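What Swiss-Prot lists as active site, proton donor is K127, and the listing cites sequence analysis. Summarising the annotation, Swiss-Prot assigns active site, nucleophile to C169. Sequence annotations record features per position, and here Swiss-Prot assigns substrate binding site to R173, T199. The annotation domain 'CN hydrolase' is assigned in Swiss-Prot to 6-285 on the grounds of sequence analysis. Annotation of the published mutagenesis C169 to S in Swiss-Prot: Abolishes enzyme activity; the original residue is retained in the structure shown.
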Amino acid sequence: MTSKLKRVAVAQLCSSADLTKNLKVVKELISEAIQKKADVVFLPEASDYLSQNPLHSRYLAQKSPKFIRQLQSSITDLVRDNSRNIDVSIGVHLPPSEQDLLEGNDRVRNVLLYIDHEGKILQEYQKLHLFDVDVPNGPILKESKSVQPGKAIPDIIESPLGKLGSAICYDIRFPEFSLKLRSMGAEILCFPSAFTIKTGEAHWELLGRARAVDTQCYVLMPGQVGMHDLSDPEWEKQSHMSALEKSSRRESWGHSMVIDPWGKIIAHADPSTVGPQLILADLDRELLQEIRNKMPLWNQRRDDLFH
C-alpha cells in the first residue's frame, strides 16, 4: 500500500437485543481491522442493539452509555496490544438527556460516534432524517415513535482517511444533505445503516452510487445483515408482555460496500455470509482529485439559482 492510499475497513454484523453479545462482536471486528492494517473501521447503525418496539428501545438505551465506555476502553487496549492506531465510527443509541425529559421528550437518540485511537469521542452526530414509511408490499415503520431527530449538520472530521462527512441510514435519501457535506469539504461520506430487505433490494446500491457521483466522494456503507434476534426475557418479564405482543425478529439487507467517487463499487460484502464480516478497500486521494479536476462539478454549479 503506497503512501497515497489509506485503508478503510467496513464492518457488517447482525445486532441483537443483547448489548453484551453485540459488544463482543464489535470488539472482534475492530481487532480484525487492526490486524488487516485499516486506518479507520466503520460499523453499522444500531451496533449496540436493535429492539422490539419503542418501549424496549428506551429500556435498552439506558445500557448504551456503559456499552460506549467499554468500547472506548477496548479501543485503547487493542491499539496498545497491537502497537497500531485505529479510529472507529459506530452507530449507537443514547437515552434522552435530562433536558429532553424536562421537555416531556422520552425518545432515544440515534447517533453516530467517531472515536479516535485514544478512545476519545471526537464527534457525536444525531440522525436528522427518521424512517417513517409505509413500504409498498412491505413493513410499516415509524422511527419517530422511539427516536428524536437531530437538529444540526455535523462538522467535517479530519480523519486518517481524509475529510469525512457523517450521516446515518435514511439520510442517504436526501441528496441535499450529502451535497452540503461536500460543500463543507467532505472527501468521504459514510452511511451506517439497517436497511430493510424490501428497501435494500430496491435502492441500497442505487442510493450509494448516486451519492458518490453527486458529490464525487468515496461512499462507505456499513450495514446490518440477516435475521436479528430481538428476544429479551428480562424485559419481557418486567413489561408483562404476552406472546402475541412480542416482536422478536426483524431482518436487514446487508450488502455492505465501498464506492469510489466515479460510482464504482470497489469492495462488497459476501451476500452468502450472514454473520459478522469485514471488507477492506484502499482509498486513493489522487484518484478523487483527478475525477474532480476532470469533471469540475463544484465550479459549474449554478449557485445563483440553487441555494
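Cβ from N, Cα, C; glycine included.
Sequence unchanged from the original; the noted substitutions are absent.
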Neighbours of K127 (active site, proton donor) among the recorded positions C169, R173, T199 (Cα to Cα, within 10 Å): C169
Site of maximum Cβ density within 10 Å, from recorded positions K127, R173: K127
Secondary-structure category, per DSSP, in which K127 (active site, proton donor) falls: coil
Secondary structure at T199 (substrate binding site), reduced by DSSP to three states: helix
Rounded Cα-Cα span from T199 (substrate binding site) to C169 (mutagenesis position), Å: 11
Arithmetic mean of per-residue pLDDT over the domain 'CN hydrolase' (6-285): 96
Same chain, 6+ residues apart, C-beta under 8 Å of the C-beta of T199 (substrate binding site), given in sequence order: V133, V135, G138, W253
